[in-house]
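Inspection log for the structure reproduced underneath, given as structure tokens.
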Amino acid sequence: MKAFTSLLCGLGLSTTLAKAISLQRPLGLDKDVLLQAAEKFGLDLDLDHLLKELDSNVLDAWAQIEHLYPNQVMSLETSTKPKFPEAIKTKKDWDFVVKNDAIENYQLRVNKIKDPKILGIDPNVTQYTGYLDVEDEDKHFFFWTFESRNDPAKDPVILWLNGGPGCSSLTGLFFELGPSSIGPDLKPIGNPYSWNSNATVIFLDQPVNVGFSYSGSSGVSNTVAAGKDVYNFLELFFDQFPEYVNKGQDFHIAGESYAGHYIPVFASEILSHKDRNFNLTSVLIGNGLTDPLTQYNYYEPMACGEGGEPSVLPSEECSAMEDSLERCLGLIESCYDSQSVWSCVPATIYCNNAQLAPYQRTGRNVYDIRKDCEGGNLCYPTLQDIDDYLNQDYVKEAVGAEVDHYESCNFDINRNFLFAGDWMKPYHTAVTDLLNQDLPILVYAGDKDFICNWLGNKAWTDVLPWKYDEEFASQKVRNWTASITDEVAGEVKSYKHFTYLRVFNGGHMVPFDVPENALSMVNEWIHGGFSL
């Protein structure tokens, strides 16, 4: 069995999860495990009340967690270790320091990159970097903005968010959709299909302690808490750069993976502020985790030959996944009903053991079912090149980074979100609210991804309740022809302002696998009336 570590929509699993089969065996619960967990979660616990509230399925799962990992609960860490800066730059080191009396305790520090040729990344494009500071909580979020190559005074703006939770959006910049990738010699390689071809793109490292972001505190461990920070970042950003929005330019949020959690919540937070200084025009969610209760039905079909690729698992493994599914879904339902850490944590651990670990143990790439995991950093050795590039002193100096060491993903953040119960929560309900407010939404999915696969994404969009759900469900899937390549590049289903797109030959990171078609998708969406 090949040993490696991978993100599962961000979750770091190890090969110790090979014990998953024993989760089928009922065990007695030592009540101390709940008391210990409560202490670690920082929760007051009325044990007798809790035992009455939790159903037997959830209690059995806690018992099995204790049985499989007897030392884990006692040693459990549920907060991020502080990430301290190498050196705080003084006010005079920044071109702009932006505050707003209506947003207490927040400020934005901004620098224009004086000579982009030093970095070799889109040298003819204006670039800004900086930090959002949450002063009373000692949180500092890093961002990097690239103006449109076309007409920044008129083109729309896109905020890009990578998932994880805990992965830097600079991964999106250098690995997927930004102006350059990084070669093995640590030299930038220009990307003709960058999303800033026709839009200004902001890459934001969030939540705190991700990428070049940092905090002297433990940061956040759930999606809702992160939403306020992102909204305030945008308010201050557009205070400083009103030229990006004051002529009626559109603003969009796009992201992938765990951003299927982030984006619905962040968009809801934005729309709740009627006096905001920018207009949220649409959102785009790529290979996201949004409705686990629906999506977890589709790991076995995707792994076992029903997603368009041959099965990667033997029949007995497929049968074991089928056998464990009913219990997995029952645990997710309990999480949906209570949205309590006590129900949601065991749902995540049990279901990821039962539905995801069998595939991972094969050594295949969870982000692309056609490939083996190449080892190294998250199955793609190129990600290590990105880390090495960003850790060079001249790069950190040029972008104003205050953190000594950059890492593409912070697995502590991932763990914190899991143990806050965030993973299995029903964020698709926020999508319902957004659609009912007439916000255009594009859900796209590369069809070679396993971990947030197209089968599950199509399924949840098909059953999502909203004001035109019957009309959407009745629409036929049709071919989508990409404008740049003029080839049939996917299948699309759309009604009014809701669109689902299956992207052929794309993995988890669609812009990495099919860059021309990804840019076609974005251009057609943001410049073509929010339909494909």
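Counting starts with 1 at the first residue shown.
Yeah, the Cβs are placed from backbone N, Cα and C, and that goes for glycine too.
Here the original residues stay in place, and none of the substitutions has been built in.
Taken residue by residue with DSSP, Ser257 (active site) is part of a strand. For Ser257 (among others), the entry in Swiss-Prot reads active site, with the evidence type experimental evidence.
Around the Cβ of Asp449 (active site), the number of neighbouring Cβ atoms within 10 Å comes to 31. The feature active site is assigned by Swiss-Prot to Asp449 (among others).
Per Swiss-Prot, the feature active site maps to His508 (among others); the stated evidence is experimental evidence. In the structure as shown, the Cβ atom of His508 (mutagenesis position) sits within 10 Å of 27 other Cβ atoms. Classification of His508 (mutagenesis position) by DSSP places it in coil, neither helical nor stranded.
In this view, Cys452 (substrate binding site) is surrounded by 28 other Cβ atoms within 10 Å of its Cβ, with every protein chain counted. Annotation source Swiss-Prot lists substrate binding site at Cys452, Met509, citing a curator's inference.
Among the mutagenesis results in Swiss-Prot, His508 to Ala or Arg has the note: Inactivates enzyme. The residue drawn here is the original one.
Ranked by how many other Cβ atoms sit within 10 Å of their Cβ, the recorded positions Ser257, Met509 place Met509 at the bottom. Cα-Cα distance from His508 (mutagenesis position) to Asp449 (active site): 5 Å (rounded to the nearest whole number). In the three-state DSSP scheme, Asp449 (active site) falls into the coil class.
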